[in-house]
Structure formats: C-alpha cells, structure tokens
Amino acid sequence: MGEGGAAAALVAAAAAAAAAAAAVVAGQRRRRLGRRARCHGPGRAAGGKMSKPCAVEAAAAAVAATAPGPEMVERRGPGRPRTDGENVFTGQSKIYSYMSPNKCSGMRFPLQEENSVTHHEVKCQGKPLAGIYRKREEKRNAGNAVRSAMKSEEQKIKDARKGPLVPFPNQKSEAAEPPKTPPSSCDSTNAAIAKQALKKPIKGKQAPRKKAQGKTQQNRKLTDFYPVRRSSRKSKAELQSEERKRIDELIESGKEEGMKIDLIDGKGRGVIATKQFSRGDFVVEYHGDLIEITDAKKREALYAQDPSTGCYMYYFQYLSKTYCVDATRETNRLGRLINHSKCGNCQTKLHDIDGVPHLILIASRDIAAGEELLYDYGDRSKASIEAHPWLKH
C-alpha cells in the first residue's frame, strides 16, 4: 500500500481511537459522578471536575483498547498496515498530543494545520501579483494622461498661432457641455500627473520659437528705431562722372569761357584768363583736324614751303597708334593760340568721346584771373629749336 493508503489508515485509526476514548471517558465520568454523589452528596457531583490523572488513564485505556492483539500482530507482521485503514506505528504520540486537554481545548484532525499553512502560502503568493497588476494599471493611466496633456498643449499652441476666432453674436455653441461626473481616485492621480507634464516645457515646439526670438533680437539695428538719413555729399566717383559729362558738353558745344585774346610783348598773340581756375579744372580744347601720322607728314612738308605759316601741329599716341591734331588753319578757337613755356600752368590730356580722342588743356595749378595761359609743347628736336629758339624757354 502506498503513502496515501497509510495516511488514510492513520486518520481512520485516530478517529476510531478518539471515538473509543470519548466513550470510555463518558463511562468513567458517569461512574465517577455516581461515586461522588454517594460520597459527597449531590452538590459536589454537579459541579465537580475530572482530575488530570484520570483523563490520562482514560486516554491510555482507549489506546490500549484500539491496539491490536498479539494474534493480529503475529498474523500481519510488524509494521504492516491493516486492510481496514488502521495503522499501529508512530500514531500514539500524535493521538496523545491532540487529545491532551492542556494543549488544545477541542479535538481537531492532525492534517488541519498543514492545510491551513498551504492556504496561507497561496494567499501570500497572490499579493505580489495584485501589486504588479495595480502598478501596471497606474503606469498605463499615467502615460495616457501625459499624452492627452501634450495633445491639448499642442492644440493650444496651434490655436494661438492661428489667432482667436470671434463668434457671431447670433451664433450659438453647437457642442453641448458634457455631464460632470464625480472625480475618482484614479482621475485625481491622472490629473496630478497631467499637471506635472504641463509644467515641463515642450521641447519640440518652444525651442524653435526661442531661437527665432533670439535671432530677431540679434538682428535689431539702429535703423529699426531711427530713420535713415542720406548724406547730401557726393562721392568721388559721382563727382568724376558729373565732371566728365560737363566736359563732354563743352567740347561738343564749342564753348570757351573764362579767357580772352591779348597781345604779349615779344610773343605776339596770347590767351589771358578772365576768371580763376582751380587745379584740375578744364580750361579749353586744342581744337583742329584729327589726322593720322601719314597725313600729318604730308601736311607738314606742304607747310614748310611757306615760311610765314606757323607750326600748329600736335602729335600724340592713342591706343598704340600715333595721331595728330592740325590747328594750322585760322579759326576763332582759342586753344591754338596758347603760347609755349617749359613751366606752364596748363597741361595736355586726352579725353575720348564715343571712342574719338580729343586733346584738351587742364589747369596744372591754381590760375588767377589776368594770368597768361601757357603749356609745354614738348618738342626738343634740334631742327625745331634752330627754327624756333623760344622752345628753349
């Protein structure tokens, strides 16, 4: 027989022993009560108690009554359990412990403690599972609250960017207010978590705005607060452009102002300034026929045949090519009459108009009114000096 059969036999033996002991105790109690009634009277029998030795003797008698006889032991052999569920080994100590009136007030089965212990263990195992489920539920509720709070904050930011919507006076709100429900403990915790989430700044939305504000503050200039005042003074390039346009007009129109023809001792005719010229000012154009060098040589040979004809030919180079201005023919232009001097107050300069070179005279220094206008012819050849000795000076 297995362990299950042995346990069942032990339980059955204990139950039978308990019943026999109860019967023996009841019989002894009746006999003792009758004896005391005879010895001490009825009052003592009614309120008397059984002594401890008597109870122990009764239990021992009950166990002895349930113990198998020698014939049964010899037939089964030592340690062999009965077929009717009883067992004779190591069962007496447990029976005594459970039947002792000092240790427990009532009778109970020996397996009750083991059952109760396993029951308590099952309860203890269930407590952590409940706590884990509760924590998971709280985390899920907290995450939902944070997400809802972030969505509401983003919606507020979008509405603020779009601008407030002004309702019409006759328009009624279509959405009705939802019914108010009493707040629960879970809602209160979710509300607290949502408030904490709202206190934290939203990095994805507010960071670019702060950066943009910093950029606009850095880009602030003085002109954002005060109007721009343009200077009335002209730049150097503007002045040069205006002077060039004025010279073009004077050359094309042929105007010659601020000078006159006068007779100079030892020289003949000369040009005198009638106004003051500053350094760099345009004075007059050396006007004549613009010809190339080949034509100039032919004319010069022709002019040499008549000694009364003066020399009014001026050679120069322009764009790597030699040209000549022939002012020999008599005209009313004053530039051809300005005399020579190595230390003159004017100098020649090329001025082109639409790609055509013009020879002009500008003031090399400040010229006062009444002063003769002079410039260096630049001819230092021996033949020229022999023909015109005044070129030395």
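Note: Cβ is positioned from N, Cα and C throughout, glycine not excepted.
As recorded in Swiss-Prot:
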- K162 to R: Increases the interaction with SIRT2. Reduces the number of mitotic foci formation. Does not affect methyltransferase activity (MUTAGEN)
- 257-378: domain 'SET' (DOMAIN)
- K267, G268, R269, Y312, N339, H340: S-adenosyl-L-methionine binding site (BINDING)
- C311 to A: Strongly reduces affinity for histone H4 (MUTAGEN)
- H340 to A: Strongly decreases methyltransferase activity (MUTAGEN)
- Y375 to A: Strongly reduces affinity for histone H4 and methyltransferase activity (MUTAGEN)
- H388 to A or E: Strongly reduces affinity for histone H4 (MUTAGEN)
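A map of Swiss-Prot features onto the structure.
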residue	record	contacts (Cβ under 8 Å, 6+ apart)
G268	S-adenosyl-L-methionine binding site	none
R269	S-adenosyl-L-methionine binding site	I261, D262, L263, L337
Y312	S-adenosyl-L-methionine binding site	G288, D326, A327, T328, R336
N339	S-adenosyl-L-methionine binding site	I264, K267, G270, V271, E372, L374
Y375	mutagenesis position	I338, H340, S341, G344, N345, C346, Q347, T348, L361
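Averaged over the domain 'SET' (257-378), the predicted model reaches a pLDDT of 91.
Just so you know, of the recorded positions K267, H340, the Cβ with the fewest other Cβ atoms around it within 10 Å is the one at K267. Sequence-ordered, the extra residues of this chain that approach the S-adenosyl-L-methionine site, with Cβ no more than 8 Å from the Cβ center of K267, G268, R269, Y312, N339, H340, are I264, G270, L337, I338. Under the three-state DSSP scheme, Y312 (S-adenosyl-L-methionine binding site) falls in the coil class. In terms of DSSP secondary structure, the domain 'SET' (257-378) contains 15 helix, 53 strand, 54 coil. Site extent for S-adenosyl-L-methionine: among the recorded binding residues K267, G268, R269, Y312, N339, H340, the largest C-alpha separation is 15 Å.
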